[in-house]
Amino acid sequence: MAEPEKKRDQPFSQEKDEEKDLYLVHDEHESPLPLTVTSRVLYMLGDIASGPAYRFTQWLDLVRKRSATYGSSGFPHRLHRIDDMVTSAGERNTDPKSPPSRQSSEISLWERLGKASTVDIDSSCFSWNMLSSLHHTEHSSSTDHSEEDQSKPLEVTVNSGGVVFFALFNSSSSEDASRKEEAAVIKFASSRMATQSERLGYEFSKWLGVQIPQARVIHSCNPEWTLIKEATEKAQAKATSEGDEVGEMTCSELLEALELSRCLLLMSYVHGCPMLESMSSFETEEKAERAAAALGRILVLDLVIRNEDRLPCRQLRWRGNPANLLLTDRIVSSAKHHECSFDEAFDSAIKRYHPKDYRSIQRERRASSVDSRSRLSISDQMLVSQASDFSDITESPRSYDTGLMSPMSDRSVAADFHLVAIDSGVPRRPPAGKRASDQEIYPRLVELLLNSSQYSSNLLHEITEGSLGYPQAEDGEETSNVRSVVTPVVREFRNGFRAGLRDLQEFHIFLVTLHQKLDVLLRAFFSMMDKTMCADFDREDFAVPESPSHTHGHEVNHYPSPSKDRVPSDNSSDHSESDMQKSVPRTPNSENKEDGSSPKSRESWHGRSGKGGESLSSQRLAAKLRDFHKFAKVDAESNKELDQWNETLRNEVMKLCQENGFNTGFFEGSDNNSCTDAYELKVRLEHILERISLISKAANTEKPSMIQENLFIGGGLAARSIYTLQHLGITHVLCLCANEIGQSDTQYPDLFEYQNFSITDDEDSNIESIFQEALDFIKHGEETGGKILVHCFEGRSRSATVVLAYLMLQKKLTLLEAWSKLRKVHRRAQPNDGFARILINLDKKCHGKVSMEWRQRKPTMKVCPVCGKNAGLSSSSLKLHLQKSHRKLSSGSVDSAMNMEIQKALEALKLSTGRGSSASSNSFQSHPG
């Protein structure tokens, strides 16, 4: 402790000299020892700002030491709950342990930030000349915090890490005299890629309807970078003249960060506090429902980008960070009626799918209200849980409401209630162990969240740390009071999750297209590199294997080298499957078909996996990409080739993104980095598509309908939803469509006991022949204490027929009673005409009379009463036939002939109703006698 005390006594000038020496001592050829594998790859790509990553790390250590000496730039101790916030400093509780000067400084800044309005960083009126002061949080280099340290503000170092500065500007607007200042946030990450990845994460947030602050990346090559330096120097001079030593130090640190970094992230300031720290987040049921709906969308976002630093979830092994989900009572975007992130995502979707309607929608809609009905894609029914259980629909009446509003629209979130997600960086490549874990956890979580209210409630309880939802009772009992309060909240949570899945499906195809575009261009680029550097590198080591996007059935364009002198050859080699993939067991939702966006088919593009998820081939490509950049500096022809490829990659990818209204955050800096940006973006997209594939497959699920406590009915989707079956306790599966494609591949004899029958859904099929054997299987399941699922392909005809036969033969119900019981919980049940006749005969055999009358579904052929020929299926066809073939008949005779035909049809069907009788929605009708 003595040495740090001495350092604190050293003058600032000496510390600054030490810092300069630290940077000058660095040798370009030294290996950056502190770097991880990922950082080494980024270093080889030339990504680390102004040198190796440890420069930024060591500078950050110096900043932390200064924070220990000079305090937190006046930033208040740990964000207080909204309930504890007051408008005046006199009403606020003070910490007696804090020095008076520091305490007053913190209160002063807290008041300034609270009263400041939010800068519209995208406005043309935004100017750095209005910058008045800079502040930043305290920094902590230790992960173990004492109780005293936990009361201090935490540095925002989640995902991308780095340093966060709070910038206060003099207000340029005189609309509100009480707000003389405006606030914004400046964030420096440890690398250019980390900054761009965070901007990419915000883009995903916007497209998924998650509320976010405004954010944009500013690169050092941008003229705005110089304006920031000049404004900071002016603010530093102002702080010096006022004797503000801390303010001067903060400005100095920002200038140092500008020298070290190649880009920064500028964001709008969010007035609020962590959601879980606010007692008002869930004080009313209405607010709780709105928060739950927003959390459903945020969960989809974090599953896609694999962000484990926001929502705590033991099942997903996410540690969570409540500070990255803020509750605010102010609109996040600018006060000048700037559209919120949900509106921007909606606009992008409309521009893509209905460009002609975009202008009219813009004119007609309100600035703060968006009807999400227009945002639903045609694939809603595929992604929304296809639950046929009527009890589930009763519990969740709005689960199928196509008018579901976005959690960020004015109908679902009041003007004084917003949940804002911050720090949504997209990781480069998750470790192999986490990827393997995701492949096991994702399918189960998504499937059960869609199909089980109880599971959804438990999950909501976990991610809100007990604020919403309810834990699973140890004795399995739940009070009616708890259920009545929680059910609407859980319903909104599931609705928000479903809405996020729909939005995800909307731009999934675009992401696949973008990945394929990058894949084709980079393959050609790497082939050119291989040809250019073949004298220096092992061709076999550098050969680019066949990309999965080429073998996935998509026709892609081949891009020749931009240079006319060099035509890259297609050097492809077969790579063995990833070791990580070989070690991953087959999950129940996995299929034999390989998806072009699946990790299994893509892994060979990069070769075998190394430690930490870094593939060895990827490391070689990264190293050779770095070396090729060095080689191009001394070889004029290679330099020209590289410039042409940078331009081609940038133009092709940017064009595709602009056409679809998508901002990746990449390709906005120097043109010399386009090849590197393309490669890094592709790596991130691969793993995003991998997770989207897991989510989409799991979302294609169905909850079986419960006929009685131990008997369920469903379709093929229900039979494949094994996590749902296990959750329901199903042990036996009666399959009536074993001969159909894919059924044998989706059975799991290690988990369930199967009885397979091959019955076609035809009227002539003798389904009666399997009744006894099927009933014996069901009876066997009941006797062993199990639960049985009866399913066919669609869960409509064959399975419904067998269940009705079981209820009549085993439970002694009449056909009418069995039909009512089945239709009450499984509304799509509809035996075909042939099966219906069999059931009617069975009803008469068991009870001596028919309790229901059959009404056939298929229309009968209209036969001409004059000549006896088939005229068609409709009455209009018969009338046309009479007019053409029997012209001598008068119009009255035609009507008479029509009446004759109708009378014959009525007699054949034994119906007492007249010509104008309406059709029943049921296949069966109660017997009139």
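Yeah, the Cβs are placed from backbone N, Cα and C, and that goes for glycine too.
In Swiss-Prot, the entry for mutagenesis Arg64 to Cys states: In phs1-1; reduces activity 2-fold. Primary roots skewing. No effect on the interaction with MPK18. The structure shown retains the original residue.
What Swiss-Prot lists as domain 'Tyrosine-protein phosphatase' is 703-848, and the listing cites sequence analysis.
One entry in Swiss-Prot concerns the mutagenesis experiment Cys792 to Ser. Its note says: Loss of activity. DSSP assigns Cys792 (mutagenesis position) to coil in the three-state reduction, placing it in neither a helix nor a strand. Counting every protein chain shown, the Cβ of Cys792 (mutagenesis position) has 26 other Cβ atoms within 10 Å.
The substrate binding site feature in Swiss-Prot is assigned to Cys792, Phe793, Glu794, Gly795, Arg796, Ser797, Arg798. Within its own chain, Glu794 (substrate binding site) has Gly715, Gly716, Arg828 as residues 6 or more apart in sequence whose C-beta sits under 8 angstroms from its own.
Taken from Swiss-Prot, the feature active site, phosphocysteine intermediate applies to Cys792, supported by sequence analysis.
Annotation of the published mutagenesis Leu906 to Ala in Swiss-Prot: Loss of nuclear export; when associated with A-909; the original residue is retained in the structure shown.
Record note (Swiss-Prot), mutagenesis Leu909 to Ala: Loss of nuclear export; when associated with A-906. The unchanged residue is displayed.
Of all Cβ atoms in the shown protein chains, 19 besides its own fall within 10 Å of the Cβ of Arg796 (substrate binding site). Distance from the CA of Cys792 (mutagenesis position) to the CA of Arg798 (substrate binding site) is 6 Å. Contacts of Phe793 (substrate binding site) defined by a Cβ separation under 8 A and a same-chain sequence distance of 6+ are given as Gly715, Gly716, Cys737, Glu740, Asp761, in order along the sequence. Across the residues of the domain 'Tyrosine-protein phosphatase' (703-848), the predicted structure has a mean pLDDT of 92. Other Cβ atoms within 10 Å of the Cβ of Arg798 (substrate binding site), summed over all protein chains shown, number 26. Other than Cys792, Phe793, Glu794, Gly795, Arg796, Ser797, Arg798, the residues of this chain whose Cβ falls within 8 Å of the Cβ centroid of the substrate site are, in sequence order, Gly715, Leu736, Cys737, Asp761, His791, Ser799, Ala800. Over all protein chains present, the Cβ of Ser797 (substrate binding site) has 27 other Cβ atoms lying within 10 Å.
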